[in-house]
Amino acid sequence: MGYFSSSVVLLVAISSAFEFGPVAGRDLAIRDNSIWDQKEPAVRDRSFQFVPSVGIQNSKSLNKTCCLNGGTCILGSFCACPPSFYGRNCEHDVRKEHCGSILHGTWLPKKCSLCRCWHGQLHCLPQTFLPGCDGHVMDQDLKASGTPCQTPSVTTTFMLAGACLFLDMKV
């Protein structure tokens, strides 16, 4: 955790002890009846209290070496990464994770099922899509290499394309 100067610590202690707060018609006053009139109500909200910075900084404005890909630097050494990035410095992009030679997000028929490369893993649907599979899926845990055992017919290709479009609408 960062260190605060003695003047900052003193200011926080004084503001807490005397409960400084904004007063209607004035910039800053001590909450004491001798300083402001009872006719002017005090506008006191806890959100106006002095709160020291916790060190959350935008990497674009201060520390460009802390976080990559638009991440937000926290306490000088941790990053809050935007969607699809991860790692200590937001250096990894999940959209670029492929399944071997298959690109991320690609759909392909694989041994009676329809599979998709997603975040570096090949995920296969449990339904059968190819003819000749007798209602069951063979080998769901497939590797990304290789080719399908048979070439799908035109009807099957259109059915697969429709399923892909339907599933892409859900994601």
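Heads up, the Cβ atoms here are built off N, Cα and C, so glycines get one too.
What Swiss-Prot records for this protein:
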type    : residues      : note
DOMAIN  : 62-91         : domain 'EGF-like'
MUTAGEN : Trp107 to Ala : Unable to bind Cripto receptor
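Counted within 10 Å of its Cβ, the other Cβ atoms near Trp107 (mutagenesis position) come to 19, all protein chains included. Across the range of the domain 'EGF-like' (62-91), the DSSP-based residue counts are 0 helix, 8 strand, 22 coil.
Trp107 (mutagenesis position) carries a strand DSSP state (E or B).
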